[in-house]
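> So that we are looking at the same thing, I have put the structure below in structure tokens.
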Amino acid sequence: MTVGTLVASVLPATVFEDLAYAELYSDPPGLTPLPEEAPLIARSVAKRRNEFITVRHCARIALDQLGVPPAPILKGDKGEPCWPDGMVGSLTHCAGYRGAVVGRRDAVRSVGIDAEPHDVLPNGVLDAISLPAERADMPRTMPAALHWDRILFCAKEATYKAWFPLTKRWLGFEDAHITFETDSTGWTGRFVSRILIDGSTLSGPPLTTLRGRWSVERGLVLTAIVL
């Protein structure tokens, strides 16, 4: 079992003492869900069960780093993960990757992470998930070797995951305009999600601009927003 560090490249160093992460690149044999979690996957196919179990295993590894004992990670009304008291976090999984980032609520408002295969989006998906301005800008700001459409999709997903716990409201793909910067390596960078709808939150300041990082490595795109 290999616990990797890919997601560390997209996390801010300034709050690392209040953040923890864990990631795996395969599903270790023998893992089982906690009893409270088992009903959530009772009718799931094997692939879905493995994703569910492994990503929650990652979450418990990360929580343990912050001194939180093992706890079930259930789902809210919209499918969002429900974290132990005093904690926030985000889960993601795709082919060849499962990852979790957690943080202490008194230091971190919200976390959104996403992982995707670094490959072109299926036909028709780009128009559905992007704004015309994004489709015009990204080819000019990304190196030709990068699948910028997938990076954009990954950033949109991270934006939603950071948004929803604070608002409990839907955020459509068209409701955030994302711009990107590329670092000197060409394989990492930053992005800014400008929210185009009412950003009022359940408590605290509204969400108007969310800032994150992206990285392409080992055939994967990773994005993260930490608020």
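Residue 1 is the first one shown; counting continues down the chain.
Positions of Cβ are set from backbone N, Cα and C atoms, glycine also.
While the structure shown retains the original residue, Swiss-Prot records the mutagenesis experiment R48 to A with this note: 20-fold decrease in phosphopantetheinylation activity. Under the heading CoA binding site, Swiss-Prot lists R48, R56, K75, G76, D77, K78, T92, H93, D114, E157, K161, L171. Here Swiss-Prot notes a mutagenesis experiment, R56 to A, with the remark: 100-fold decrease in phosphopantetheinylation activity. The annotation that Swiss-Prot gives for the mutagenesis experiment D114 to N reads: Abolishes phosphopantetheinylation activity. The Mg(2+) binding site annotation in Swiss-Prot covers D114, A115, E116 and rests on experimental evidence. Recorded in Swiss-Prot as a mutagenesis result, E116 to Q carries the remark: 500-fold decrease in phosphopantetheinylation activity. Record note (Swiss-Prot), mutagenesis E157 to Q: Abolishes phosphopantetheinylation activity. The unchanged residue is displayed. According to Swiss-Prot, the mutagenesis experiment W170 to L or S carries the following note: Confers high-level resistance to compound 8918.
Give me the structural setting of these features: burial, nearby parts and distances.
R48 (mutagenesis position) falls within a helix when secondary structure is assigned with DSSP.
Using a 10 Å radius centred on the Cβ of K75 (CoA binding site) and all shown protein chains, the other Cβ atoms total 12.
R56 (mutagenesis position) is surrounded by 24 other CB atoms, counting those within 10 A of its CB over all protein chains shown.
Taken residue by residue with DSSP, D114 (mutagenesis position) is part of a strand.
Applying an 8 A CB threshold to same-chain residues 6+ apart, the list for E116 (mutagenesis position) reads C94, R150, F153, C154, E157, L220, V221.
A sphere of 10 angstroms centred on the C-beta of W170 (mutagenesis position) encloses 11 other C-beta atoms.
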> Quick check: of the recorded positions listed here (R48, R56, A115, W170), which one has the Cα closest to that of D77 (CoA binding site)?
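That would be W170, the closest of R48, R56, A115, W170 to D77 (CoA binding site).
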> Please determine which of the mutagenesis positions listed here (D114, E157) has the lowest count of neighbouring CB atoms within 10 Å.
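Fewest other Cβ atoms within 10 Å, among the mutagenesis positions D114, E157, is found for E157.
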> Compute all pairwise C-alpha distances among R48, R56, K75, G76, D77, K78, T92, H93, D114, E157, K161, L171, the residues listed as binding CoA, and give the largest one in whole angstrom.
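With R48, R56, K75, G76, D77, K78, T92, H93, D114, E157, K161, L171 as the binding residues for CoA, the largest Cα distance is 25 Å.
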